[in-house]
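So that you can see what the record holds, here are the features copied from Swiss-Prot:
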type	residues	note
VARIANT	L16 to S	In plasmid pINV_F6_M1382
VARIANT	I19 to T	In plasmid pINV_F6_M1382
VARIANT	N79 to S	In plasmid pINV_F6_M1382
Amino acid sequence: MEDLADVICRALGIPLIDIDDQAIMLDDDVLIYIEKEGDSINLLCPFCALPENINDLIYALSLNYSEKICLATDDEGGNLIARLDLTGINEFEDVYVNTEYYISRVRWLKDEFARRMKGY
């Protein structure tokens, strides 16, 4: 099987990239990083600044879309990120389906938290 990062790029319909040097920008609103550590591979996307309101933070961290997607803070603690764990997923169709679902969730999160931060 080809490199999983190459499969992710194909699934997203973007040119192959050097994942050590670049992030992936989709539609000028979603920035995705591919993180490889040993045999594991994750997609990371910061989707909003860390909420100041504790209820918004609790809400964000309580969301759970699947066993593969989790929400957390970044290493610096300034942003909420969505992480997709693709470890152990080897078939192109499975990578594609999981990646597409992840992108749809990230877009929803960005919209949801933009509204919450404005008090809607």
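Numbers here mean position along the shown chain, with the first residue as 1.
Glycine residues also receive a Cβ, built from the backbone N, Cα and C atoms like all the rest.
None of the substitutions listed is reflected here, since the structure keeps the original residues.
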Non-local Cβ contacts of L16 (variant position) (under 8 Å, 6 or more apart, same chain)? D6, C9
Compile a sequence-ordered list of residues in the same chain as N79 (variant position), six or more apart from it, whose Cβ lies below 8 A from its Cβ; state 'none' when nothing qualifies. P46, F47, C48, A49, L50, T73
